[in-house]
Each structure stands twice: as structure tokens, then as C-alpha cells.
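Report on the following structure.
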Amino acid sequence: MRLLLRNYSLMEAVKRLLPRPRKKIYNLGACFELVDIPKISYNPSELSEPRFLEYSNLSDKLHLREAIDKILIPRVVGTTNHSIVREYIVQSLRDLDWDVEVNSFHDHAPIKGKLHFHNIIATLNPNAERYLVLSCHYDSKYMPGVEFLGATDSAVPCAMLLNLAQVLQEQLKPLKKSKLSLMLLFFDGEEAFEEWGPKDSIYGARHLAKKWHHEGKLDRIDMLVLLDLLGAPDPAFYSFFENTESWYMRIQSVETRLAKLQLLERYASSGVAQRDPTRYFQSQAMRSSFIEDDHIPFLRRNVPILHLIPVPFPSVWHTPDDNASVIDYATTDNLALIIRLFALEYLLAGTEAK
């Protein structure tokens, strides 16, 4: 992914219409201005308290760690390890009775030449009319002479999605026949091989968004939620897009309810974090810049996006230190729980008995 500042003159015009930022944060040379999220009357359905408590106690931490271990190897597109990880993801979901399609295509990449890419598309009901799409990328960055594992980028997000499918097997069964269902999407080729640009990055996302646009399938996506750079301690998330702000507030609400019930781990079991984590999902929105990532081809085609990526990025981003040692398992377990409950609330709240 890459940080981008928007066109200067356009942004100056937009800034004049925005509330005064409370503060600024800086990351990789780019400045993000934060504005408070306005309080709105939107109140989507919530899970009943008994259901929320019941689902909060569902977990399989051992499976999550095993999934991370399986994926946490160098997995550059075109390598044997890349195929191993792809087959692991595909088989894991097929074993859980998901319908899995591998969208294969080839493209030319700098340095590497012609490469074969494979997006993984898993659905509970391939004939559903609408989908909540949870997504991440599974390739790792090409770094000659360096063993780059990409723990946060994006072994942990991949493992979180597989763990969600594992933990929620029973709860997701109704979605095999419902009009609204769940899709797990693992993009290939997110990383650039030489220098990030329109033809050297997000290969899988660019291909799939274009394909689905021509096939008329993008209209079936309620919202695409993209997970990236997760697993390091003390992340801070923000709302990037106004049209999904109500759903950002819902995931923020899930975190708040879990914290009040003391169901979030407060200390890191990995020893990475030396203090209690602060709130993950911040009560501010970013309005003056955005991050290039797998969501961009879908955003340009008017698909609603919820981008779950921490700002600032983890300090180990695109370095050999993005390995197992950076993973804070308290944070990882907490985020996995929040995302599971958010998905259940989105998909099931309207049908649950109050």
C-alpha cells in the first residue's frame, strides 16, 4: 500500500468545508488531518445482549496461532511458498464447507516478467443477492536478499479471516441459504515488485474489480472491508469514508461494549506491548489524504469501503522486522473478536430474536 496526498488545490477547497481538525498525525512523510465524527441518529440493529455475550465467548486462539504459523513464510508471487500458502487457504475453507473459487490470470511485472496470479474467493452462498466482503492480501513483498515474512502485511489478517470461518461455523450456517451472505476475499499481488505505481501494485484487486464490473457483480457487494497491517500492538484506526461511517461507528461500538464487559485482553501475552492498549477505533475521521491499497479499484467503481488499517503504520512496515516477534497476541485476539462480532451483527442482527 502507499500513502497519497490528494490534489493540493482540490484539498484546499475541501478543507475549507471541514470542521477544524483536532490534531494532526504524521506517517511516512504524509500528514493526516483528523476531524471529529459527527454524532448522527443512525442506529442499525444490534445483537441482543444475550446473543452478544454468547458470541463474545466464542474463540479458538490455538487455531489462530496455527493459521499464522502456516502463512508466516516468504510467499512472493510465483514461488513454491506462495503456492503452499494459497493451497492452505483454499483447503482450510473447503474443509469448512465454503464454496471456493480461484480466480487465476497472468500479468507482467517489473523484474519478474510474466507472472500468474490467483485471487481466492470464498462464499457461503454463491447464489446470494448481496455480500458483506471481508478481504486481505496473501502475497508477501519481493525483497531481494532479505527474508521478508510480512507478519502484519498480511499473514495476521489472512489468519484472522480463516479463524473467523473456523470459530463461527455454526453461527454462519443460515447464510448458506440467505439473500445476504458472507464472502472472504484473499487478493493476490498487492505488493509492488519494483516501485509502487498504477501498473506495479494491487494486481489481483485491479483484475477482479474490472472483471466483476464487466460481469455486473459489483452491485452485489454491500460493503468491502479490507484488513491490512494488523497484529502489532496499540493500533489506531480511523474512518476514511463518509458513506461507511455509520458502519465504522458500529465496529467502534462493538469495541466499546466488549471493553465495558471486560472481555478484551488488557495486557499482551507476547511481551511486545509494555502498556495497556489505548482505544483501537478512534472517534475521528481522516479527510485530507488516503491510502492506496487493494480497495482502490473497487472504490473507483463506487463500492462502499471500510478500510481497517492502522495509522501510523507499524514501525516494521516493509522491513525484515515484520516477523513473528512483532505480533502482539492480546491485540490480535482482541481485533479478531471485534471483527467477528461486527460481521455477525451486520449479517444476523436483523434476524436474531431480541
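Backbone N, Cα and C define each Cβ position, glycine as well.
Per Swiss-Prot, the features are as follows:
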MUTAGEN   CYS136 to Ala  Does not affect catalysis, inhibitor binding or protein folding; when associated with A-158
BINDING   ASP153, GLU191, HIS318  Zn(2+) binding site
MUTAGEN   CYS158 to Ala  Does not affect catalysis, inhibitor binding or protein folding; when associated with A-136
ACT_SITE  GLU190  active site, proton acceptor
ACT_SITE  ASP228  active site, proton acceptor
Quiz item: For ASP153 (Zn(2+) binding site), which residues in the same chain are close in space, meaning a Cβ under 8 Å from its Cβ, but six or more apart along the sequence?
Solution: SER140, LYS141, ASP228, LEU229, TRP317, HIS318, ASP322
Quiz item: Within 10 Å of the Cβ of ASP228 (active site, proton acceptor), how many other Cβ atoms can be counted across all chains shown?
Solution: 23
Quiz item: Cβ-Cβ under 8 Å from CYS158 (mutagenesis position), same chain, 6 or more residues apart: which ones?
Solution: ALA67, ILE71, ILE89, CYS136, TYR138, PHE186
Exercise. Could you tell me which three-state DSSP class ASP153 (Zn(2+) binding site) falls into?
Key: helix
Self-check item: Distant-in-sequence Cβ neighbours of GLU191 (Zn(2+) binding site), under 8 Å, six or more positions away
Solution: HIS137, ASP139, SER140, LYS141, TYR142, SER201
Quiz item: If you count the C-beta atoms lying within 10 Å of each candidate's C-beta, which of the recorded positions CYS136, GLU190, HIS318 ends up with the smallest number?
Solution: HIS318
Self-check item: Assigned conformation of CYS136 (mutagenesis position) - DSSP reduced to three states
Solution: strand
Quiz item: Any idea what DSSP makes of GLU191 (Zn(2+) binding site), helix, strand or coil?
Solution: coil
